[in-house]
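Accompanying notes for the structure given below.
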Amino acid sequence: MVPPTVEASLESPYTKSYFSPVPSALLEQNDSPIIMGIDEAGRGPVLGPMVYAVAYSTQKYQDETIIPNYEFDDSKKLTDPIRRMLFSKIYQDNEELTQIGYATTCITPLDISRGMSKFPPTRNYNLNEQAHDVTMALIDGVIKQNVKLSHVYVDTVGPPASYQKKLEQRFPGVKFTVAKKADSLYCMVSVASVVAKVTRDILVESLKRDPDEILGSGYPSDPKTVAWLKRNQTSLMGWPANMVRFSWQTCQTLLDDASKNSIPIKWEEQYMDSRKNAAQKTKQLQLQMVAKPVRRKRLRTLDNWYR
């Protein structure tokens, strides 16, 4: 069974979000505060989406059910089968982890690149800004489902103190803890980490044209990923925009290196400007060729008037 977080984003080149139904136990209870964890997967790779996930439950359910019985941790420390098994216990109707709600936003390579490549550069929508906005939209979406959040734990993007202040100002009344390595420190962040990682991994797999295709880890430092980029680079458009983040320096370098074998593209504005400049130069040259020398007027005086 494909996770609903994946189904919501399959085949779309644009950013999509998914919000699970709120577990009825969370809407009915008042005896334990509701806590949330937030984490991402895929911030650094040149391939595939960046996925943000939130997971929430009651403090009591976390302490009495999740922590004693399930091995949630930083998703990078878990094997792929373990991650998928843990997430399946949340989204499948198997009567296991029934009191965990979750939501995801998959920021596609197209939207990441578009945000980071605006002109002029002062208008760039950098990755931190995109991450902050998506995080706040996810929190807001859960609150709009009538979930009364008490405490939110966030794996940091940028300096923890300034980010925490930003979140507290946006959501007064909700307590925030923003920390580095939060996915190893707080259980609900670990749950969110697993949700984000599994969702991203399956989405990246879906991008393969051949099941045996080797993409590598997706990171620009991975020789297998760089080899895939070189192998699949086309002379006109580079790579599919739904797979590759063109704003990454790795892509810029490969495009520049291949410029001799690539098809040059001139935008209409550039073409019109070049024609206008050429016409102006031609006109100036013609004026220079046909211009007649200016005759100086003879100075008339009265020197010889009486002779």
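Cβ atoms are placed via backbone N, Cα and C, with glycine included.
What you see is the original sequence, not a version with the noted changes.
In Swiss-Prot this protein carries:
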- ASP39, GLU40, ASP155: divalent metal cation binding site (BINDING)
- 33-260: domain 'RNase H type-2' (DOMAIN)
- ASP39 to Ala: Abolishes enzyme activity (MUTAGEN)
- ASP155 to Ala: Abolishes enzyme activity (MUTAGEN)
- ASP183 to Ala: Strongly impairs enzyme activity (MUTAGEN)
Notebook entry, point to check: For ASP183 (mutagenesis position), what is the tally of other C-beta atoms lying within 10 angstroms of its C-beta?
Noted result: 30
Next item on the list: List the other residues in this chain whose Cβ sits within 8 Å of the Cβ centroid of the divalent metal cation site residues ASP39, GLU40, ASP155, in sequence order.
Entry: ILE38, ALA41, TYR52, ALA53, VAL154, VAL157, ALA182, ASP183, VAL189, ALA192, SER193, ALA196
Notebook entry, point to check: Secondary structure at ASP183 (mutagenesis position) (DSSP, helix/strand/coil)?
Noted result: helix
